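In what follows, a structure is listed as structure tokens, so that the remarks can point back to it.
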Amino acid sequence: MICASKITMLGLLVMCTLGGVLGKVDIRQTTANKAFMETMRADGYEVVHPFQIRDKNERIGIDTRNYFLKAQEHYSHVTIVIRSNQLGRLKLVLERNNFIFLNQTAFHKLDADGERVIQNRVENCYYQGTVGGEESSFVALSSCNGLRGVISFANGTTFGIWPLDGGDRNSRRHPHILYKSEWSQEAKCGSSMAHAVGQRRMKKHVHKHRSHHHEHNKKRDVSKRTKYVEVALIADYEFMKARGLHDLDAISYMLESLNIADSMLSRDLNIRLSAVYVELWTDVQRIDLWEDIERTLSGVVDYASGHIYHIQKDASILFTAGSFANQEVSNAAIRSICTARSAVIVKGVEQFATHWNGELLAQSIGHLLGLEHDTTACSCEPSPECVMRQQPGRVGGGGGSPFSWQFSKCSVARMHGIWQDGNIQCLLNKPFQVSELRECGNGVVDGSEECDCGSRENCQDPCCDPLTCTLRPHAQCAAHHKCCHRCELRKAGDTCRSSKSPCDVAEQCDGKSGDCPPDGHLIDGTVCGTDGQCWRGNCSDSHQQCQKLWGREARVAEPVCFEQNTKGAEYANCGQRQADGTYHPCQIEDTRCGTLHCHSGSITPIDSSLKAFTFHFTENSHQIQCKSIASAAVGLTSDGTNCASGRVCVAGSCVEMSSVSSATACPTNNLALLCSGHGHCTTTARCVCFNGWSGVACDIRSNSSTYQGSMGFGEEGSGGSSQKSSERKTIMIPHLNIGTTLETATLFAILLGFGVFLLLCLVCLMLCYRRRSVVEIPKPSDEKDEESPDRQIKFGNMPSYREEKRKRKSNKKIYGALNRITEADERDSTSLRSRDSAGGSQQLVDRRNGAPVVVGGIRDPYAGEHIYAESSSNHLTRQFRGINSDGSYPLRSFGSWRSSAPISPASSSGQLTDVSTATTPLRLNKIGKFLKTLQSDDESPSPFSDHQSFTTGIGIGARLEQMQFGGGGDEELSAVEADHDVGSNTESSRGCEEPMDPGSWDSPTLVNGASSSSTSNNYNFRQSPSLFSDPFKLEMTNSMHN
């Protein structure tokens, strides 16, 4: 009865509409019409006659084929008008979907005869558009055999359109059924059960896939670029049986569903779907259909990997008519796009309403990309339901659930983060461009290529062979790798990608691969800035946003300013509509995410081209200033800004953080805290430890750390798990290191540098010391000229000191005093030698005529020199001036006297000045008294001038020698004691014990036994042996003799 009443009503409507034109056609008896009408409610549809408007408002039929060009080519742009009693006049502005499939798309059918190519040409008659250009409406339909598709509005009201059999499709009066669409059965998504498994699987594939692409497709904002998902459509045997094994009907159903899903994804996510392969099973079921949809999905993955592996695709989609447990109608592997596990299974829930399958397909593609189900906090105003809902179909409560074609703001925010992470670079190429890319020499590394430096003529990579696109034998990596230097892998720890913001982290090479690790950042919600938090690797801080707009003194305005956003005015709103340019008023809970209001700062914006508003009002006797920018691009509060506890702003809405940011499981030893509560977690599941903590899970106390918190980072309280590999390493954030703790490598470098500095200082000191130690005192010029290279030094008979040693042992006290005298004597000798060297250019002067005295052709270097310490023999000689000589001038010598200049007898009374004899050891008991005598004589020296005084001096020397060796040991002891009392230790203080009688020196002792009566002119006198050995005197004596 119900069916009969429906058919009767349908017949009445059709007859009233068509009149006598179609009165002869009994559309109630058509099998297709009867099957469709059985699914309609009596009051939920109406018959309409759509028509097409072409140029110059010409009204034609609904056939969109362009017969002027090709019979099977449809117009790119069409406009369909539908007059409805309920909706009024609907003007559908449509554009052909040129990406749904291409000429290269292969349509295959598998039957008992094997695999065959479907010969019938598939027409592209699939359109997308809006109602009257209103962006808040949704239209997707096909026009191959009448109009068949969906028309939806922003409030969730959805209508389906279906063509009736009969009549002329080229006429303007072809009947269609316009009906209100709602879900008629329970339907759930099965992907939630596979979420955890799929996510773990995806993490293993992300880095492997990116290692081939992310170095060339560098991280960049691709949210505005169109992405293309190439899919392989498979219709299993159960699905084909439900459609009577009609090839074109099955293909049309799948393409209509794909067209609707493509329209949803392209509007909000800028993703296009394209069928690159279509396969129909018309003989047997090639995979097992289990009640467990997850197990069935595994069979789809195995089939796609084993049978259609040669098809270059991003995902495989199976349409089936099988039934699964728990009313599950779809399933997909979470975040598996561009991998071998990228597969979707969709049940054909409605035979005539393809838009329900289109919604399921769009949701499944979202799961492949990484989108999760929306929570109750996510909305897509004004539509009550969003695409990523967990339960698409619900029955009860006065009707079914509405059709959803909008993605929530949570899903849009998640997808934007996925694009920023750069994990889906495979979607940037257009369909069928893979064959062009996957060839050696195009400069892009793809497939099994190890490198690709372009053509042989243009290759600049010394590590890559341009002919085979493989590494050269000596190379470990290629030049395009971030962790490669001169064809060798960079050592572990080298930074290959620096941080770009306070919420970003620097990646380091691992020393095993030339690829830089995946780009990661601190997880969303990490505190940063003045009052901000991390969002997609950047710090979202309203204070900093105000400072960028109004200057450094600007701050966020009072909360009352944000309440103005509910007005939807130009200066206070939650966004601008693209269709008519009007502004969205904010909901009360979203006011903080609308127009950003600031106060203070400059009067006008820093960017003078921006249109700004400033208004003041008083509240509770308090003056409040609100400054805003009338530009949605820069005037709205930035995404990721904290708007409430655990909530963030996304596209003008305040949503829960957990609904827009995927949870990341970082290693920890406390399940309640990420990174053990001592660090921050990154999107790559690694920990950045606080100062004083280290280890994979930041659970080890240490004196140093790779992180010192800046930017006001606080500890997170969200949970996490520790089910991560021990291979994870604590990484470093260089720009956040503002403390005093240094790295071990830094300390080692400082220590090494300090050691090198000390070594250089030591070398410099050694060089300076060596230079100073080799300085030689130059000899006087006259000594250099007079010295003969053949000169020999003769020492003669050296005295024996054995007796002296014996005496030293017997009386150490005496010899101790003598040693002190010896040291003083050596110092005086050194001083005398220096004076002699300095006066080497002086000459002996004859007092009689002032002429210099030359002895043996050599000028005496000591003639006329002032005597610093005169010997006792010379002092006594001056007392006996009556002694005559044989006419020779006595010359001062050390150890002997000689004369070479004749002196006349008349001059015997003259005096010879500045002449000294060698020192002779004297009795020491009268040293003090003799010292006073020498001092008085030094002040008024008296020269002797005759030979007699000269000979007398000789006698004195002999007598002094006799006195020295003739005295007893007691006298020597008393002399030493006297010397000790006086305190003198110089040669000038060595005097005689008492004055001696000059008459006792009549017979001087001559050298070599010569008698005193000898008349020889050259006298060589032997000086008495001294108690002290003076090598300087010995050297000078020999030089004088020679």
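For all residues, glycine too, the Cβ spot is worked out from N, Cα and C.
In this structure the noted substitutions are not present, so the sites keep their original residues.
Note that the structure is predicted; figures quoted are calculated from it, not measured.
The following features are taken from Swiss-Prot:
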type	residues	note
DOMAIN	227-431	domain 'Peptidase M12B'
DOMAIN	437-524	domain 'Disintegrin'
MUTAGEN	Asp461 to Asn	In ay64; sex myoblast migration defects
MUTAGEN	Cys477 to Tyr	In ay17; sex myoblast migration defects
MUTAGEN	Asp504 to Asn	In ju160; axon guidance defects
MUTAGEN	Ala557 to Thr	In e541; uncoordinated movement
MUTAGEN	Ser628 to Leu	In ay47; sex myoblast migration defects
DOMAIN	662-699	domain 'EGF-like'
MUTAGEN	Cys687 to Ser	In ay44; sex myoblast migration defects
MUTAGEN	Pro902 to Leu	In ay48; sex myoblast migration defects
MUTAGEN	Arg990 to Lys	In ju255; axon guidance defects
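Taken together, the residues of the domain 'Disintegrin' (437-524) have an average pLDDT of 88. Straight-line distance linking the Cα atoms of Asp461 (mutagenesis position) and Cys477 (mutagenesis position), rounded to a whole number, equals 11 Å. With Ala557 (mutagenesis position) as the anchor, the candidate mutagenesis positions are Cys477, Asp504, Ser628, Cys687, and the one with the nearest CA is Ser628. Straight-line distance linking the Cα atoms of Cys477 (mutagenesis position) and Cys687 (mutagenesis position), rounded to a whole number, equals 29 Å.
A separation of roughly 39 Å, to the nearest angstrom, links the Cα atoms of Ser628 (mutagenesis position) and Cys687 (mutagenesis position). For the pair formed by Asp504 (mutagenesis position) and Cys687 (mutagenesis position), distance between Cα atoms is given as 13 Å, rounded to the nearest Å. With respect to Cβ neighbours within 10 Å, the mutagenesis positions Cys477, Cys687 differ, and Cys477 shows the lowest count. Counting every protein chain shown, 21 other Cβ atoms lie within 10 Å of the Cβ of Asp504 (mutagenesis position). The candidate set comprises the mutagenesis positions Asp461, Ala557, Ser628. Of these, Ser628 has the most other Cβ atoms within 10 Å.
In the domain 'Disintegrin' (437-524), helix, strand and coil residues by DSSP number 1 helix, 16 strand, 71 coil.
Remark: secondary structure over the domain 'EGF-like' (662-699) totals 4 helix, 9 strand, 25 coil, with classes taken from DSSP.
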